[in-house]
Amino acid sequence: MKASLTFSLSGIYAPCSISRDIYLEYGDKKAECLYGTIRLPQYGPGCTPGKIVHCVLDDSLPFCSIVVPSKLFGFMPTQPTMDFCYFEPILDNVVPVLDSVTFLINEQLYSKLMDLPQEMQQIQFLHYKYNINSMETVVHSRDILTSGLCQILNCSPFPQGLVDFTETQLILVNDTEQKLSALKYANEDEEYALPKIGTNSALSIDLESLPCTISRDLLRPAPHINDDNSIYAFTDAETLLRLDVTSGSFITVSNMGCVRLVKLFVLLLPNGFKKRTIYAPPKIIASFPDCSVVTISKSNIGHTDIPIANQVFISRVGGWLQSQKCFQNIILTTLKKFFSESKRILCQNDLIPIAFDSSMADLNIAEENDESDDEDELGQYYKNDSLVWFFVTSAELDCFSKDNSHFIIDPNRTKLITTNITNRRPLPLSRSNLQRYYGFAETFYYDLHIFPYVRQLVNILETSFNCSQRGITLNASVLLHSTTNNVGKATMVRFASKYLGIHLLEIDCLSLTSNSRQLDSTSKIIGYIRAKCENVLPYASPAVIFLAHLDSILLDVNANQDPEAIKLQKSINFEMSKLLDDFTFKFPGTTFVGSVNNIDNVPSSFRSHMRFEILVPVPSEAQRLRIFQWYLSSHELNRDVQQKVPVSYMDNISFSSLSSYSAGLTPLDIKSIVETARMTATARFYQESKKCGWLPQSILITQEDLSKATSKARNEFSVSIGAPQIPNVTWDDIGGIDFVKGEILDTIDMPLKHPELFTSGMKKRSGILFYGPPGTGKTLMAKAIATNFSLNFFSVKGPELLNMYIGESEANVRRVFQKAREAKPCVIFFDEIDSVAPKRGNQGDSGGVMDRIVSQLLAELDGMSTDADGVFVIGATNRPDLLDEALLRPGRFDKLLYLGIPDTDTKQLNILEALTRKFVLDNDVKLIELAKLCPFNYTGADFYALCSDAMLNAMSRIARMVEKKVSQHNELTGENISTRRWFDKIATKEDTKVVVKMEDFLKAQEQLTPSVSRAELNHYEAVRANFEGA
């Protein structure tokens, strides 16, 4: 229900007072109090989480009234406040009791509380100081109890609930980081004395765009229903007082000779707006596109002083949407609705924004449907997603007035005439976020300090625009390319154009390729692009022509193709190059931008016409963190949510761990992760509400939701998107590696944990080569490295790199290293590297493909120690003597680690313990005795086979025992039950428990043959001596 609201200066946990009518309607006559949820209106879309409060009856309050402490909503009522709220009772007064409440305490206060001899005395302090009463007071996360002294950090398991001194754990945390020093109630520092009224006839003040539309319910005084809401501006009460005007009065906003009339309203507390700033809608901001500071002054003009225009001439502002015939009817219909629903106040040279639903264009709403109610019936289904502008060219008035520039458009008296098209630059993003204001799906906001490739594109577009303003022809063109799909090439172009205020003409070339291999396809494709752009560009400058998926129509000519196909391909390549030059030369200030996935497929003849090429990589860790923050922001989480419950995330979410674990994923994958986590949190929300019998005030996404969604995304899309996975092999799974482990920590752990030590120019060691007999754990060791240091893991096999086409094998090597750089920190593991990189000159393959692979591998390894932080290369081989000698030089595989056969009983014991740590061993098993029985030419793989055979022997022995028990049971009972039925109905846990005995190990050891003979072992030792001696 909607109730009148008054804020008091009482303590934060003072009971809220309610009038008798509310108490009688919702309260229990037997109960002494009532619990309910108070939700304040907000300046923006969606709804805010409500606060559960403890309410008491106050007979002195007027009808349908509530009094609430202002501190509960984090502000002091020094200015006009909101005077209504939404109240919902808690059914059956069931408010959950919290398990724990964490308080952040000032250092001095914390030390004094810790000096108290009993914990109960600390609870009594909170009780008397902040009026926290057991099983009565409702506390909320982030409540400020005292500015600079005490705040509630967290409530568990719900963000708000009752405190029970006998059950709720109260946790006091010392504020050692001085976070409380900057924590205050909003408006707390303001004096209660009013400022001097009318001290300035004009004020210089900041002008900013409203972030969203303001509900009429928040306008004080309430305006007339026919008032023009496109000229409403807002500011704080202090500014109104200094200007000596009341809320709802006309004022003038001026700068550099431009004067606009606005109706100024007060912003009610609480709100998140800045003080001494005037907030205006986009229509007013468009009149001051380059002015962040304006002069406001009191106006003596009333509504009756503004004349009504007889005729008004408006022209369309050039742009992509205005040039599309399919949108003309819906645009004109929306324009007509804009002028008919209110008496609009306009001025010559005004820009009028018109938002419309482009999906309604298919319904072909005609202009002549004046007397039809179809438009009103469809209005509830509108969801605006596009914006066009109109420009007021001139107006005809009957008479002169006090204000010669402004006039009113009366839908019953004024004739509106649309004329030609005019050119106007769009508003840059820094002046107005039009997508957020009108509720459109927002384009991701790139931080130019974190995304250098976006900064490069912005700089190119900005330079091109500035040069065209000075009459300098730059003819800029940019080719965006990437090695992975869905990295945001189109998004960055849309952002850059909005950020700078540049028209965008976007064409997806995939829609042009259905008949791209026919003889007349070239003329059709070129004709379509020319027709779409040439009609717009004369009235849309500066502009960006963006052709997405350009490689779908441009292909490099292959000599093996059909001659007709070659001719066709050369034709379209030539025509596209000519088109590029024509547009950039004929329309100064126009920048051509194309995007491709694989730049190697773009013909060199076309690439030579592109001035700039920008590589768009997979996001780095810092970039992924920013993307997670964007998609977990309030405006993104609550967009297109049908439910009324707001969605947010827990305060303890670690964005750094999310960004680290999501290495190699694209922005689209991160968006999918957040959507999956939101759905999981929503399902849990309704399940918990059914269990506890009440509906929490918000849906909270937890760290576990995001972690599970990230793991699911990596598992599902690892093959399709090429994202590597982190294996699950720990040091405990490997035995006898103490020396090798120490060497690995020095090589890998040091650069990861202390990168500052290598800033002086010292090169990192990024290459490790494991060599030794087969079965000694080289592959297992590489996986353990990736797991221990949380590194992504690429395993590369030799045959995967080979390709029948010339140059493709080396390209495969480049792709492997490129994927690793995109997924860093990462380990590239080359198993049996001697088959990939043998000595050059000794191979008999035609074409020398192996030699070229070795050369490419050497080139990639040379960059590992300098510009590839977090990428480590590990090779494994049984025959290091077959490797090309250049691989073993410093800067490449400069760390050679020999993984030999365990040659002592202790090492063999360590391996046995690692392999059997998950076994259930009998008391008679003595692993040290077993190790003494094993010869010293057993490899790690041999010990793995020994333990596996022992487990198999134990299972066979238990199977025979079970069969014997089943046979005895059938003889005693006369039944004929099967073994499966016996397990289902009669068997106990002891019958299914596999216990490995010493006899199982001894039997397995007798049957085991070593995989490495003594002679072979001597050969490997000789190779080791040769390498270590060298």
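Placement of Cβ uses the backbone N, Cα and C atoms for every residue, glycine included.
So that you can see what the record holds, here are the features copied from Swiss-Prot:
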BINDING   Gly772, Pro773, Pro774, Gly775, Thr776, Gly777, Lys778, Thr779  ATP binding site
MUTAGEN   Lys489 to Ala  In PEX6pA1; decreased binding to PEX15
MUTAGEN   Tyr528 to Ala  Cells are able to grow on a medium with oleate as a sole carbon source
MUTAGEN   Lys778 to Ala  In PEX6pA2; increased amount of peroxisome-bound PEX6. Results in accumulation of PEX5 on peroxisomal membranes. In Amut mutant; abolished ATPase activity of the PEX1-PEX6 AAA ATPase complex
MUTAGEN   Tyr805 to Ala  Cells are unable to grow on a medium with oleate as a sole carbon source
MUTAGEN   Asp831 to Gln  In PEX6pB2; increased amount of peroxisome-bound PEX6. Results in accumulation of PEX5 on peroxisomal membranes
MUTAGEN   Glu832 to Ala  In Bmut mutant; abolished ATPase activity of the PEX1-PEX6 AAA ATPase complex
MUTAGEN   Glu832 to Gln  Abolished ATP hydrolysis
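Under the three-state DSSP scheme, Lys489 (mutagenesis position) falls in the helix class. Of all the recorded positions listed (Gly772, Gly777, Asp831), Asp831 has the fewest other CB atoms within 10 A of its CB. Cβ atoms within 8 Å of the centroid of the Cβ atoms of Gly772, Pro773, Pro774, Gly775, Thr776, Gly777, Lys778, Thr779 (the ATP site) belong to the same-chain residues Phe770, Ala876, Asn878, Leu899, Thr939, Gly940, Ala941, site residues excluded. The sparsest Cβ neighbourhood within 10 Å, among the listed binding-site residues (Thr776, Thr779), is found at Thr779. Packing around Lys778 (mutagenesis position) is summarised by its Cβ count: 24 other Cβ atoms lie within 10 angstroms of its Cβ, all protein chains included. When Cα-Cα distances from Tyr528 (mutagenesis position) are compared across the binding-site residues Gly772, Pro774, Gly775, Gly777, Thr779, the shortest belongs to Thr779. With respect to Cβ neighbours within 10 Å, the binding-site residues Pro773, Pro774, Gly775 differ, and Pro774 shows the lowest count. For Glu832 (mutagenesis position), other Cβ atoms within 10 Å of its Cβ number 17. For Lys489 (mutagenesis position), the same-chain residues 6+ apart in sequence whose C-beta sits under 8 angstroms from its C-beta are Leu480, Ser482, Ala548, Ser595, Val616. Reduced to three states, the DSSP call for Asp831 (mutagenesis position) is strand. If you check the mutagenesis positions Lys778, Asp831, Glu832 against Gly772 (ATP binding site), the ones with a Cα inside 10 Å of its Cα are Lys778.
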